[in-house]
Amino acid sequence: MKTPWKVLLGLLGAAALVTIITVPVVLLNKGTDDATADSRKTYTLTDYLKNTYRLKLYSLRWISDHEYLYKQENNILVFNAEYGNSSVFLENSTFDEFGHSINDYSISPDGQFILLEYNYVKQWRHSYTASYDIYDLNKRQLITEERIPNNTQWVTWSPVGHKLAYVWNNDIYVKIEPNLPSYRITWTGKEDIIYNGITDWVYEEEVFSAYSALWWSPNGTFLAYAQFNDTEVPLIEYSFYSDESLQYPKTVRVPYPKAGAVNPTVKFFVVNTDSLSSVTNATSIQITAPASMLIGDHYLCDVTWATQERISLQWLRRIQNYSVMDICDYDESSGRWNCLVARQHIEMSTTGWVGRFRPSEPHFTLDGNSFYKIISNEEGYRHICYFQIDKKDCTFITKGTWEVIGIEALTSDYLYYISNEYKGMPGGRNLYKIQLSDYTKVTCLSCELNPERCQYYSVSFSKEAKYYQLRCSGPGLPLYTLHSSVNDKGLRVLEDNSALDKMLQNVQMPSKKLDFIILNETKFWYQMILPPHFDKSKKYPLLLDVYAGPCSQKADTVFRLNWATYLASTENIIVASFDGRGSGYQGDKIMHAINRRLGTFEVEDQIEAARQFSKMGFVDNKRIAIWGWSYGGYVTSMVLGSGSGVFKCGIAVAPVSRWEYYDSVYTERYMGLPTPEDNLDHYRNSTVMSRAENFKQVEYLLIHGTADDNVHFQQSAQISKALVDVGVDFQAMWYTDEDHGIASSTAHQHIYTHMSHFIKQCFSLP
């Protein structure tokens, strides 16, 4: 992209006890600096809602170490990185023969079959059911024998060959050949009670961030799976109103463990799929949790195959400051799995919880005798440590006052990782490689490729890491490039969004400022979306866009076209975000500051940030607002209920209001248990309802979906009740049958239109 990005340097303002150091900031408003002479259109609310200006992605799926699949004009093409050419893998006309609208596809690892997904029906955040057909690529025809049942919950190819494992009605089945009958692996599945090979609600949302609980061994011989038992888990119930012709609303019931309630139990099994027989039932071998876990409630939180016959399991206590990794080997003579205590690796936290959200996954060397893992070092920063399976101690191979975000690939010579080391900016992401024979030899592969445009990268490696796709997300327009890891040479630009860049030349775009303030000798980063032709001598209304949950990050170098773009471009509102105590990727001291005390420091810091912004000279301190969604809705409500006098108004969407109402895994990670012996007092002292009286001083808009399975409508209902009880005049909006995302087309347009009207009224804008 050839956009003449500008750099804003200099001090925008000064504040008492605050140091402001300005870093390079990409300005998106191109052209004249004279607002009166700029006749270009602004980025409007309609532009956001209708997605007028679309960011182009480049999605690929690696199928070998040098080939990937991608879609173009609805054809599936295969690109050969070695020769630099593309060919048609499957024509769009082929899909027309199926008689169904194909939602997704998946190629078997041996390239012989393609799995076609249709009749997609969403369930929760990750889960869904669908129908599947298998297409034989050699015979160029659908397989009609022994088809996978409709309403299948999950399906996955083995890593090699073309075995299939799938879950239907909460039970697991395996196909050795796509056209042959399935082997049934489990017989205990029961809706909302026993889940085999798939997660229940809380494991899906808070532990695995996935619906699948199946793990193939690398050669496809063994299939590991988890079983979750929700028999004793309490149900959340809510009405689903559906079509207006429905005389009685449906009642949705979901096993949902709230803080302190009965949790699901978990068991883990492995089955040998090479020994399946149509005569006898499959034999699944259980691997039990370590004795240190069995003494109380615990979670299975990670499963990783080390070799064909070695598997690692990570277990976590319900109080999530203690985890154990078991490394288990297959004993062919007995058919059992042996997990030696001598190979257990314990991870603990004395200041908070283990991991960012859960313990990180291990990355094993080829022989399975050692692995690399991200853990906190003595200084409280998350870095890569090298473990040998028979030794307790590990060797850190990275260090510094920055953090490794993730390990991306491991070869015999190098380890590749993403970190935020570059220029000391926590909101940046770059790709590095470290030489395994000499840990002092570290190379940043992305830092200097296009530093003005690209400071936030993610990566996708080919099967053996010979090639990789770099995905730049900002601060400029997204850029996708292909590289060879042999010499780290850039091979080609896959997508540069040049068409969008040309369109945006004709739009008055806002600018983005990324900076930090120093409070109590600690850096806290913030970002500001500034109106076009920003003039620091003028006064602007300011909207604080907040999330502020544990390990969150709002101040980053990502390019976005969103609601804030409209507010800044068209309404001349500054939209700011601030990462205070509790935020992530800056060390445990900051992140663990809110351990066992949600609703305190992260709330206070948003108020203090607004105070400091108002001292910068260009903020109208009589027109400061705050808004947030989910945890951000909670913080917004706690801020407005603080009686600080800083904010005129605010919007809370789907907020938590009392932590005893939220799920056990998330809440207890940060708060412990709501018992007198543990942390009940703070549970009770951190509610929005206890601050109801102070809402008389502000304008408040409360929004929630009635079918929110995550943060239940109950949470907003209790806020509403408390405000009514003390006579607070406030606004409220509910969205019928909408879940936590309020994402249906009509609801999405309505909520952002409604919030825009509220903010404009609050700021006295026309």
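Each residue's number is its place along the chain shown, starting with 1.
Quick reminder: no glycine exception, Cβ is built from N, Cα and C everywhere.
Under the heading active site, charge relay system, Swiss-Prot lists S630 (among others), citing sequence analysis as support. Sequence-distant contacts (6 or more apart, same chain, Cβ under 8 Å) of S630 (active site, charge relay system) comprise Y547, G549, V653, A654, P655, V656, N710, V711, H740.
Annotation note: D708 (active site, charge relay system) sits in a coil segment as assigned by DSSP. Positions annotated as active site, charge relay system by Swiss-Prot: D708 (among others).
Sequence annotations record features per position, and here Swiss-Prot assigns active site, charge relay system to H740 (among others). Take the CB of H740 (active site, charge relay system) and look out to 10 A: across all protein chains shown you find 20 other CB atoms.
What Swiss-Prot notes for the published mutagenesis of N85 to A is this: Does not inhibit dipeptidyl peptidase activity, interaction with ADA and homodimer formation. Secondary structure at N85 (mutagenesis position), taken from DSSP and collapsed to helix, strand or coil, is strand. Listed in sequence order, F79 are the same-chain residues at least 6 apart in sequence whose CB falls under 8 Å from the CB of N85 (mutagenesis position).
Every protein chain shown contributes to the tally, and the Cβ of N92 (mutagenesis position) ends up with 14 other Cβ atoms within 10 Å. N92 (mutagenesis position) falls within a helical segment according to DSSP. Annotation of the published mutagenesis N92 to A in Swiss-Prot: Does not inhibit dipeptidyl peptidase activity, interaction with ADA and homodimer formation; the original residue is retained in the structure shown.
Of all Cβ atoms in the protein chains displayed, 12 besides its own lie within 10 Å of the Cβ of N150 (mutagenesis position). In three-state terms derived from DSSP, N150 (mutagenesis position) belongs to neither a helical nor a strand segment and is classed as coil. Quoting Swiss-Prot on the mutagenesis of N150 to A: Does not inhibit dipeptidyl peptidase activity, interaction with ADA and homodimer formation.
Taking a C-beta cut-off of under 8 angstroms and a sequence separation of 6 or more, E205 (mutagenesis position) has the following same-chain neighbours: W124, R125, D663, V665, Y666, N710. According to its DSSP assignment, E205 (mutagenesis position) is helical. Experimental mutagenesis at this site is recorded by Swiss-Prot as E205 to K, annotated: Inhibits dipeptidyl peptidase activity.
While the structure shown retains the original residue, Swiss-Prot records the mutagenesis experiment E206 to L with this note: Inhibits dipeptidyl peptidase activity.
Note: H750 (mutagenesis position) has non-local neighbours Y735, i.e. same-chain residues 6+ apart with C-beta under 8 A of its own C-beta. In Swiss-Prot, a mutagenesis experiment is listed as H750 to E, annotated with the note Inhibits strongly homodimerization, dipeptidyl peptidase activity, interaction with CARD11 and T-cell costimulation activity.
For the mutagenesis of H750 to A, Swiss-Prot gives this note: Inhibits weakly homodimerization and dipeptidyl peptidase activity. The structure shown keeps the original residue.
Between D708 (active site, charge relay system) and E206 (mutagenesis position), the C-alpha separation comes to 16 Å. Mapped onto three states, the DSSP output places S630 (active site, charge relay system) in coil. Taking CA atoms as the reference points, E206 (mutagenesis position) and N92 (mutagenesis position) are 38 Å apart. For the pair N150 (mutagenesis position) and N92 (mutagenesis position), the C-alpha distance works out to 24 angstrom.
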